[in-house]
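Over in Swiss-Prot, the protein carries these features:
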MUTAGEN   Leu287 to Ala  Loss of oligomerization; when associated with A-294; A-332 and A-339. Loss of function and interaction with P-TEFb; when associated with A-294
MUTAGEN   Leu294 to Ala  Loss of oligomerization; when associated with A-287; A-332 and A-339. Loss of function and interaction with P-TEFb; when associated with A-287
MUTAGEN   Leu332 to Ala  Loss of oligomerization; when associated with A-287; A-294 and A-339
MUTAGEN   Leu339 to Ala  Loss of oligomerization; when associated with A-287; A-294 and A-332
Amino acid sequence: MAEPFLSEYQHQPQTSNCTGAAAVQEELNPERPPGAEERVPEEDSRWQSRAFPQLGGRPGPEGEGSLESQPPPLQTQACPESSCLREGEKGQNGDDSSAGGDFPPPAEVEPTPEAELLAQPCHDSEASKLGAPAAGGEEEWGQQQRQLGKKKHRRRPSKKKRHWKPYYKLTWEEKKKFDEKQSLRASRIRAEMFAKGQPVAPYNTTQFLMDDHDQEEPDLKTGLYSKRAAAKSDDTSDDDFMEEGGEEDGGSDGMGGDGSEFLQRDFSETYERYHTESLQNMSKQELIKEYLELEKCLSRMEDENNRLRLESKRLGGDDARVRELELELDRLRAENLQLLTENELHRQQERAPLSKFGD
């Protein structure tokens with residue numbers, strides 16, 4: 001019975017030497033009791049070979065061989081030439097594995113070339129899929145793994161790299177140097193553009209803002225001394241001039257006439273703006289009330305003005321006395337100026353002999 005089994009086994013199609021390694025392998029357990037059937041899932045078509053009927057077993061319900069008479073699974077590793085076949089045939093042709101068949105024990109079978117090909121080791125197994133090398137390429141594979149494990153060389157930053165610093169963190173000296181450098185660069189670029197005939201825009205700087213800011217406040221002390229000195233007559237004395245100069249300079253704020261006018265104008269503008277805003281925010285009743293208050297204030301000021309006019313008329317006789325005092329003051333100033341000129345002449349005459357004696 002071994003010869004028909006081997007002949008049918010040899011006629012099965014062979015795709016490669018590793019077809020048996022890809023399928024699920026399972027060795028027969030020698031301790032399994034005889035006659036035990038191996039249950040195979042019906043859903044998996046790989047385990048049901050309908051194209052090739054089973055040999056050496058009883059016919060099934062559909063005319064095929066029973067599950068007991070399946071050929072032994074192929075081994076993934078190399079087996080001896082005759083031991084694999086004998087172990088696979090034990091469950092089918094042995095006396096203790098067949099339930100109802102009276103088959104004699106198989107005779108010794110000579111190894112065929114097909115059986116030797118099936119018994120060769122598989123080189124395309126999972127080990128080769130994971131990248132395991134063959135026996136001859138172990139060194140090359142190890143070298144590739146070492147190269148992959150090496151870290152890439154990372155270049156260090158250049159030591160000559162300029163560290164940038166924000167402008168607001170610079171010191172005063174650093175800001176000054178930076179501004180000078182930028183101005184020189186802008187001037188150079190403008191000169192190059194002008195030489196090429198291209199239109200040149202003015203240097204973009206904020207200095208004009210500072211100039212406008214400085215011009216907002218008037219020059220309070222420019223030309224005050226010369227104008228006041230030219231307006232003074234020759235009959236004034238040095239003491240009177242110093243006193244008048246102190247009055248012209250203003251109070252403790254040190255601002256002259258132009259400064260006081262500027263402050264007065266600024267105050268009036270601010271007051272008008274505030275008054276306008278307050279009137280716009282008032283309701284109609286509040287505006288009527290404010291108008292009545294202003295009329296009362298106007299009538300009161302008119303009464304005060306009339307009273308002061310009457311008093312000035314009563315004191316009209318004192319105006320002549322005031323004029324006489326003003327004339328007397330002018331005469332005394334003229335005498336004082338004459339005395340000053342005479343004193344200066346006497347000093348010059350006293351210095352002349354001393355200069356001759358020194359020579």
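Numbering starts at 1 and runs along the chain as it is shown here.
A Cβ is built for glycine as well, from the same backbone N, Cα and C atoms used for every other residue.
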Next item on the list: Can you grab the distance from Leu294 (mutagenesis position) over to Leu287 (mutagenesis position)? Cα atoms, rounded to a whole Å.
Entry: 11
Check: How big is the gap, in Å, between the Cα of Leu287 (mutagenesis position) and that of Leu332 (mutagenesis position), rounded to a whole number?
Finding: 59
Checklist line | Rounded to the nearest Å - Cα separation of Leu332 (mutagenesis position) and Leu339 (mutagenesis position) | finding: 11
